[in-house]
Each structure stands twice: as structure tokens, then as C-alpha cells.
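A.B. asks: Questions regarding the structure given below will be posed in turn.
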Amino acid sequence: MRAEGLGGLERFCSPGKGRGLRALQPFQVGDLLFSCPAYAYVLTVNERGNHCEYCFTRKEGLSKCGRCKQAFYCNVECQKEDWPMHKLECSPMVVFGENWNPSETVRLTARILAKQKIHPERTPSEKLLAVKEFESHLDKLDNEKKDLIQSDIAALHHFYSKHLGFPDNDSLVVLFAQVNCNGFTIEDEELSHLGSAIFPDVALMNHSCCPNVIVTYKGTLAEVRAVQEIKPGEEVFTSYIDLLYPTEDRNDRLRDSYFFTCECQECTTKDKDKAKVEIRKLSDPPKAEAIRDMVRYARNVIEEFRRAKHYKSPSELLEICELSQEKMSSVFEDSNVYMLHMMYQAMGVCLYMQDWEGALQYGQKIIKPYSKHYPLYSLNVASMWLKLGRLYMGLEHKAAGEKALKKAIAIMEVAHGKDHPYISEIKQEIESH
């Protein structure tokens, strides 16, 4: 299949950025630029039973695979369509039992290898960019990253050798490096992790901290919509990262994961940085050094919490959140993004513990500064309104709930498109209350 391209868009060489995607026609806010079916994808283990493994539909009463009892499907059709991928894991899951634990990256990479064998020619996901062309940044990997790739390769051999042939080690290193910087995480309307996937044409877009498009998902289909007006000849930019944080933090993240430093307007002017690291107005203002120390503390505690999530109890996690907020509040305003980060984590722990009132209190403190720090149409803001709306509804605050859900819908109609199933579901929630 020859690359027939995408209507109104072209691949081009973006100065200083390598390949990129450029508009050939105007797009208005909310317009769908293109959609891209997943080249390969995998449902995350924690969502098994909630979503169909094949089409990612979320519903009650899915049927389970009779062999492994681990995969769930809408019906026989979905199960049959998924078999070429599921068979890579079906009997190994039974054989390994409790010891079956490949990472999601390994699971996705196994599926890419299977797909390449089944479908060596170009796919409808690769109209402008083929998987083979993905950037790997091999020359930029440090030893730690190389070691991580080698352990992924070992796991790939360990769990998948019965049903898959592998290329040599060097080719696998390249493939894992490509997956690491071109893979996507699929999230639901509340930004909960659903799975991982490869969307080659979506991966063609370069990054900006003031993006003009947003990527959302409809099952295993990625959709790209304009969140700013785009004129013919303009490059199409998405954001690779969470845009909450100040410039230095964003670029640390971009360098670490994607090996470049951003030079967008936001990174050049740093316009939002002052508000993002808002300092308390005290009669004796904190010294520059005290501020620097507190920023360093904040970054460390964020990393500490990220690691602690894997082994600490909810109450211990909540304590980290509360103590760190207390410490930071001596220097930082509540609207400071480091404070917001810990509030957001605390809210997540409250939701996990089903402490709805606690979660609501955190959400109420978060939403206003979120709306200020994030771009106009932001999935982070939409999902926060949605969580708030559902909490209000659950706690019988109907008027506040409806108002919050409508705020979520207003953003989602642009980001997800007016006809997205998520929007119908939320409207249904408003109706039924």
C-alpha cells in the first residue's frame, strides 16, 4: 500500500526539529485533523474485565477467554479478531501463573513484532510515517537506559519465545528505544491509564508547550483535533508531556524522555513560570535561596512519592502528601504547581480509599489554579471538572455536580469531538440524577 497521505496535511522537514506535520488547509478549534488506528496496542493488566481487550469498550458483563480466564471480550467477534495478539500471552499466562509479569512495554513490543510478521507491508496507521522510520536516539542513551532495555529484552525472550521469533539483540535494542520515545499511553476521560499503543502518524507530530492540537482516544483509535486556529503552512504541534510545570522542569522531562530541549514561545518567554511557582506574600518575604531550596525539596518529594506509590500503604502515602504540603506552604502559595501536584496525589489516594469528601476538598482547591496554569482546552482541566462533578453527584450536591460536569463537557466537545461516547455518558449522568 502506497502512502496516500492525510487530507489537508503533509509531512515536511521542520527546521531544527527533523520531520514534522504541516497543515495545507485552515483548521478551526474543534476540527478533526485526522484519526489513526493503533498499529499495535495492549490493554493494561489492571483494566482486565473492565474493558474489552480488542476494542477497549468499557462495559459490564464482558466474556472471558475460556483458556486463560484473564482476557475479556465484548463477544466472539472481538475475541476472534484479538486472537493473533492474545495467543502470544494466552498459554504462557497459564504456564507461568503468578510468575507471568512482563512490563507493559515488553507486552507492546511483542505485539509489534507479531504485527510486523503478520503484516510486513505498510498499514493504514502509517500513511505519513512508517514504524521502521521511528527515531530511536540510540546514540543518546546512557548506561542506565541501555540496561533497562537489556532487561526488557531478557523478559521478552523469557515470556514470549514460544510464540514469537526474534531479530538479533541489536535490532531489539533499536526497537525498544523506538517504542520508548514513540509509544503512547491510552487514557480514559478521567486520565486513568488504559493501555499502551503505537500510532505512527500521530508520532510524526513535534512537541510544543503551547500545542495547537490535542490527541484523544476512541477505543483504540487516536483522534487529533485543533485546540487553536491553524492556518495553511503552519506546523501541527502536540504536547508530549504534562504542561502544568515550569519551563525548567518541562525541559528536564523532555530531555530525559525525548532527548531535546523545547524552544516554543512558552519556553522562550517563560511567561507562566512566575505564577506557577507562586511565593507566599509574607511581611518577611522568603529569600531567593530559601525559594531555591524549597523548589529542590519539591522536586525530590515528587520523585520520592512516585516511587513510594509502588510499595507504601494509602495512609502512608497520604501522610507524605500532607507533610510535604505543610512544609512547602511556608514558602509556596496554594496555587503553586508543586503544592498542586501533592494535592492531586492526595486526591488520588482519597479516591482510592473511597474517602469522597476528602477527595472533593482537594479537588475544590485544585480546579481554579489548574484552569489558570493549563492551556485553554486541557484534558487535565476537563478530567478534574469531571472528577469534581461525579464527586458532587455522589454526595448529592446535584446543582454543583451538574455545573462541574457541564464545564467538563465544554472542554471535551472541542478535545474529543461532540459525538464522543464519553460525552454521551456524562450527559446521561446529568439526566439520571
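Each Cβ is built from the backbone N, Cα and C atoms, and glycine gets one as well.
Below are the features I grabbed from Swiss-Prot:
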| type | residues | note |
| --- | --- | --- |
| DOMAIN | 7-241 | domain 'SET' |
| BINDING | K17, G18, R19, H137, N206, H207, Y258, F259, F260 | S-adenosyl-L-methionine binding site |
| BINDING | C52, C55, C74, C78 | Zn(2+) 1 binding site |
| BINDING | C65, C68, H86, C90 | Zn(2+) 2 binding site |
| MUTAGEN | E187 to K | Abolishes methyltransferase activity on p53/TP53 |
| MUTAGEN | E189 to K | Strongly reduces methyltransferase activity on p53/TP53 |
| MUTAGEN | H207 to A | Abolishes methyltransferase activity |
| MUTAGEN | Y240 to F | Abolishes methyltransferase activity |
| MUTAGEN | Y374 to A | Abolishes methyltransferase activity on p53/TP53 |
| MUTAGEN | E429 to K | Reduces methyltransferase activity on p53/TP53 |
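Show me how these features fit into the shown structure, please.
C.D. replies: Within 10 Å of the Cβ of F260 (S-adenosyl-L-methionine binding site) there are 17 other Cβ atoms, across all protein chains.
Other Cβ atoms within 10 Å of the Cβ of C55 (Zn(2+) 1 binding site) number 17 in total over all chains.
Of all the Cβ atoms in the protein chains shown, 18 others lie within 10 Å of the Cβ of C65 (Zn(2+) 2 binding site).
DSSP assigns E187 (mutagenesis position) to a strand segment in the three-state reduction. Counting Cβ atoms from all protein chains shown, E187 (mutagenesis position) has 15 others lying within 10 Å of its own Cβ.
All protein chains considered, the CB of H207 (mutagenesis position) has 17 other CB atoms within 10 Å. For the recorded site, H207 (mutagenesis position), the DSSP three-state label reads strand.
Under the three-state DSSP scheme, Y240 (mutagenesis position) falls in the coil class. Within 10 Å of the C-beta atom of Y240 (mutagenesis position) sit 21 other C-beta atoms, taking all shown protein chains into account.
Other Cβ atoms within 10 Å of the Cβ of Y374 (mutagenesis position), summed over all protein chains shown, number 19.
In this view, E429 (mutagenesis position) is surrounded by 16 other Cβ atoms within 10 Å of its Cβ, with every protein chain counted.
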A.B. asks: Measuring C-alpha to C-alpha, could you say which of the recorded positions C52, C55, H86, E187, E189, H207 are within 10 Å of K17 (S-adenosyl-L-methionine binding site)?
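C.D. replies: For K17 (S-adenosyl-L-methionine binding site), the recorded positions whose Cα atoms are within 10 Å come to H207.
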A.B. asks: If one measures from the C-alpha of Y374 (mutagenesis position) to the C-alpha of C52 (Zn(2+) 1 binding site), what distance in angstrom results, rounded to a whole number?
C.D. replies: 32
A.B. asks: Determine, from DSSP, whether R19 (S-adenosyl-L-methionine binding site) sits in helix, strand or coil.
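C.D. replies: It is in a strand.
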A.B. asks: Pick out which of the binding-site residues K17, R19, H86 has the most other Cβ atoms within 10 Å of its own Cβ.
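C.D. replies: Within the set of binding-site residues, the most crowded position is H86.
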A.B. asks: With a radius of 8 angstroms around the mean position of the C-beta atoms of K17, G18, R19, H137, N206, H207, Y258, F259, F260, what other residues of the same chain does the S-adenosyl-L-methionine site pick up?
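C.D. replies: Those within range, site residues removed, are E135.
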A.B. asks: Taking the Cα atoms as reference points, how far is E429 (mutagenesis position) from E189 (mutagenesis position) in Å?
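C.D. replies: Between the Cα atoms of E429 (mutagenesis position) and E189 (mutagenesis position), the distance comes to 14 Å.
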A.B. asks: Which is it, of C52, C68, C74, C90: the one of these binding-site residues whose Cβ has the most other Cβ atoms within 10 Å?
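C.D. replies: Counting Cβ neighbours within 10 Å, the top one is C52.
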